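Quick look at what Swiss-Prot lists:
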type	residues	note
DOMAIN	16-81	domain 'X4e'
VARIANT	G38 to A	In strain: Isolate Shanghai LY
Amino acid sequence: MKIILFLTLIVFTSCELYHYQECVRGTTVLLKEPCPSGTYEGNSPFHPLADNKFALTCTSTHFAFACADGTRHTYQLRARSVSPKLFIRQEEVQQELYSPLFLIVAALVFLILCFTIKRKTE
């Protein structure tokens, strides 16, 4: 029991937080700085912006920010190329328009409109 408490104490005192971001290769990623006076530790080009934000080019990279209070924020960017899966998802959305439920509701609305128009003409 003492060992478990000791290990949890070590984990909480190290204060290392991990952040994961997935992006499309070649685009720019906009992230928020974890602390305003942090020290950047990494080999990727870092572009500080207004409102405690920064921009990085999306490549598979690993970098960190060390804050003044001792907290370390580790970031992992995972670059992916555009895959055909994105286009498959769009086709699935278009097919949902012609689902059986939609067709049943459309047929009912059509029949109701036909009967109400027929009654008005009589």
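Glycine residues also receive a Cβ, built from the backbone N, Cα and C atoms like all the rest.
At each noted site, the model still has the original residue.
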Counted with DSSP (H/G/I as helix, E/B as strand, rest coil), the domain 'X4e' (16-81) has 0 helix, 40 strand, 26 coil
Using all protein chains in view, find how many other C-beta atoms are within 10 Å of the C-beta of G38 (variant position).
19
